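Structure first, commentary second.
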Amino acid sequence: MKPLSWSEAFGKGAGRIQASTIRELLKLTQRPGILSFAGGLPAPELFPKEEAAEAAARILREKGEVALQYSPTEGYAPLRAFVAEWIGVRPEEVLITTGSQQALDLVGKVFLDEGSPVLLEAPSYMGAIQAFRLQGPRFLTVPAGEEGPDLDALEEVLKRERPRFLYLIPSFQNPTGGLTPLPARKRLLQMVMERGLVVVEDDAYRELYFGEARLPSLFELAREAGYPGVIYLGSFSKVLSPGLRVAFAVAHPEALQKLVQAKQGADLHTPMLNQMLVHELLKEGFSERLERVRRVYREKAQAMLHALDREVPKEVRYTRPKGGMFVWMELPKGLSAEGLFRRALEENVAFVPGGPFFANGGGENTLRLSYATLDREGIAEGVRRLGRALKGLLALV
């Protein structure tokens, strides 16, 4: 019998598959006593456990033959209608996906070939980098910070390159927590429209704003201008539950058709029971739920910022988010976030080093903190521990 060589059997794309750094780090943070700022996990106290149990039983009792059957790839019609009303589009423009991660995977399959240029912020969402990398593209990056991407740098890149699409997170970006101001959104969109480019706008955190009102999305601004080139990705993970894996994409019919066809080859459709459950949970009291979600995250963000102001040495810089789930931290040049991570684990606190959020490398002195899963007391104690680790690292310089 000839020995089997798995590496010979794998396709070229398998060589591009990399483990999620966050998923691997989460394994290290599971030991007892660890306070974790690592995973971008929503606050578990917001999960509607009792309501979900009652709604699931009701769906199975009254519509079980529908919930347990195959369904159209585009999604459960009442949920598509709900999304359409929420976002301000027509139901036929909506595709329900199995989480936003699937939407990113579908976008990569539809738009990218090996060597295709695709533009991302640096840093950007690690899951998007992971999804797009499967297609073997060429990553173009522009610096991003507390007020979104550097538009002067973006303009310079667009003078010499024509990316297949720009992947952007204008509202409460993962990992920086940055919020692109309205004038910058308009300038960015003007650059895109002048060149006839596609934008993939990931708006998973759209409702997690701490101020009085939500800024209009690039998608909304483009629609007002009559421009069809923005593909809009949204999710129920942050406002309801990530475990249900229900999200959506909104796009021009020509683009949506290709995404639907790609989804047919991936999983046929998002689980019908999950779609029906999301619709049942949100068809009443949605506004009240969003207000509670915003209040919880606002209080947690305030708790983290108060603790950071108290515990973190002045040489260390960090963002002050206006929404979302993350604080982005920058150590003095020459210091390593991975070195800090090892010290932090000794103090029983964890975070995510920033390097993996940079598609083309860099960011060795950066890190992401999530305030979503711990309560205010846990946040304060976790930051105390992080402060000790930081002071220990800085003492070596």
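Cβ atoms here come from the backbone N, Cα and C positions, even for glycine.
Keep in mind that this structure shows the original residues, not the substituted ones.
Under mutagenesis, Swiss-Prot gives Ser20 to Glu with this note: Strongly decreases the affinity for AAA and Glu. A mild decrease of affinity is observed for 2-oxoglutarate. Increases the affinity for leucine and 2-oxoisocaproate.
The substrate binding site annotation in Swiss-Prot covers Gly40, Asn174, Arg368 and rests on experimental evidence. For Gly40 (substrate binding site), the Cβ neighbour count at a 10 Å cut-off comes to 23, with all displayed protein chains included.
The pyridoxal 5'-phosphate binding site annotation in Swiss-Prot covers Tyr70, Ser100, Gln101, Asn174, Asp202, Asp203, Ala204, Tyr205, Ser235, Phe236, Ser237, Arg245. For the recorded site, Ala204 (pyridoxal 5'-phosphate binding site), the DSSP three-state label reads coil. Cβ neighbours of Ala204 (pyridoxal 5'-phosphate binding site) (same chain, under 8 Å, six or more residues apart in sequence): Ser100, Ile169, Asn174, Leu233, Gly234, Ser235, Ser237, Lys238, Ala247.
Rounded to a whole number, the C-alpha distance linking Gln101 (pyridoxal 5'-phosphate binding site) with Gly40 (substrate binding site) is 14 angstrom. Residue pair Tyr70 (pyridoxal 5'-phosphate binding site) / Gly40 (substrate binding site) shows a Cα separation of 32 Å. Counting only the Cα atoms, the space from Asp202 (pyridoxal 5'-phosphate binding site) to Arg368 (substrate binding site) is about 19 angstrom.
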